[in-house]
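One structure is given below, encoded as structure tokens.
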Amino acid sequence: MSASILILATCHQVLADFNSYVVPQPHAQRDHRQDISQHYDYLMEENDEPLGRGAAPSKYRSSHGQAQHRPEMTESENFAQPNTESVFSSGGVDSYGETRDFLQFLRRIQYDHRQVPENEKGEATYVEVSVVVSNIRAVSEVTMDYALELFYRESWRDPRLQYDRKLFKNKTELALHESYTNFLWFPDTFVPNAIASKNPQRNSISHRSLLRLDETGKLLYSRRISLVCECTMDLTLFPFDKQLCKLGIESYGYTADHVVYKWSKGARTALELKKIRLPDFTIQEAYVTSQMESYATGNYSRLYVCFVFSRSSGFCFLQLIIPSTAVVITSWVSLWMETETEFQDMISIILAITFLIFSYNEMMPRVSYIKAMDIYLGVCFMIVFLSLIKLALVKYMRQKIMLTSDSGNSLREMSQMSTRQRLRARKTSNMNFRNNGGGSIPINEEHQQMLTVPNGEDKMANGDDKEANNNGKSHLSDMLEIRITQRTMHRFHWISQMLFFFGFVIFCLFYFLIYPNLHIVSVDPACDKNLAEWFADIY
């Protein structure tokens, strides 16, 4: 027991000695950041929305995390206050010393990020824009929009940011951290025809931006953007159509008197396309234009990126054109079938092409004009329907021919029976004459009538046959006004089949070779090729 107590006391003494020995921690970097952050009274934290028409006033976030209106600043403090905590915690591109020097430089020149840069001549600030399209994910005619991912780069000169390279270790260009976008003036660029923007979250791997400043005060800002933009389509020539989709770039709040956008020239081309493959379209052309847009608040400078998409008709051929053509050919084959189920087959064929038309309408947008595919499916449906009408006529002709044949057979049988009766009567009279020894014995009146009136009877029989035939002809002529024979039916059947076949072939040649060139596609004035400033290479 005493040994256990001694061991516990020894352990307690060792732990006490270890706690009393504290290794000093390197707090220099942390204290250095605290000193810099305490050097400023206010921390800037701007919203992502650019300053412009209808923009909310600038805000700063207090120590309690609540957004408050910025208090009035003295003249010496009227510049962009840096959020040093975000700068240093994220670890800028440059060293802490260079970052501190740039912050002191902004303080010394009393830089105000809310003020538009002013040139010496009082001209507007020119913003040079270049776009690199990395991917176009989808072009949808149902929702009439398209999705694309691009690298957007804009460059402008701010005379207030000119610096002496000696202040930054003789560097002619500074690579600034993306958090400096809160401290410098930026054009309030927006895309007028954008429906949605799927930008990645900040500080994520997919969200990166680039910010550079050279000694002349020229800024270069680049970032990755993902957009879904509307594209008004004309589907008159579907599936042989070409669609013109555009991407607008404009300042939201600054008129052309303050900010003018123009396409970049020189090392950074205005538009560049990576190797892009689309399932339903091919990019035929891509070019850029610029123009002025007038609003109630003034004139604004706008840039356009124009894409010309040519539809790949493979999907429509496999899903619509080939099945509808097969249905038409099947309707022709059923006309040559001599079965009682040919009408059921034709009804099934009509239901098949009707279902094909309904499924096509479900995948297309509701428009008020006729599309090229509507014409093709309509002609196929008309041919199948006319084939059904032709089948009914042929069946009617066949029944009439059978009725005519049956009536003729009955008349021939009646005439043959009367002829046999007359021959039998003649034979009986001759036998009676021989039995009388060839004398001139008068014969019975009945036999006399049968012997003396055979020619008249034959005439009457012939007259009855002619009358019956005339009655049959008049009855059929009342129905069809022509004499229907087996030859007539086969001739009608053959001629109609040839008309269907050659008519459909001529229609297909006209539809695929001539019709796509008859329609004149209207050109958007904003994407007039004659005004294009740059054409991108298509890979």
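Every residue, even glycine, has its Cβ placed from backbone N, Cα and C.
These features come from Swiss-Prot:
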MUTAGEN   Ser140 to Phe  In n2570; Defective enteric muscle contraction
MUTAGEN   Pro187 to Ser  In n2676; Defective enteric muscle contraction
MUTAGEN   Met233 to Ile  In n2641; Defective enteric muscle contraction
MUTAGEN   Asp280 to Asn  In sa6; Defective enteric muscle contraction and shortening of defecation cycle. Reduced fatty acid uptake by intestinal cells
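Overlay of Swiss-Prot annotations on the structure.
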{"residue": "Ser140", "record": "mutagenesis position", "Cβ contacts under 8 Å, 6 or more apart": "Tyr146"}
{"residue": "Met233", "record": "mutagenesis position", "Cβ contacts under 8 Å, 6 or more apart": "Glu141, Met144, Asp241, Gln243"}
{"residue": "Asp280", "record": "mutagenesis position", "Cβ contacts under 8 Å, 6 or more apart": "Val139, Arg311, Ser312, Phe315"}
Number of other Cβ atoms within 10 Å of the Cβ of Pro187 (mutagenesis position) across all protein chains: 25
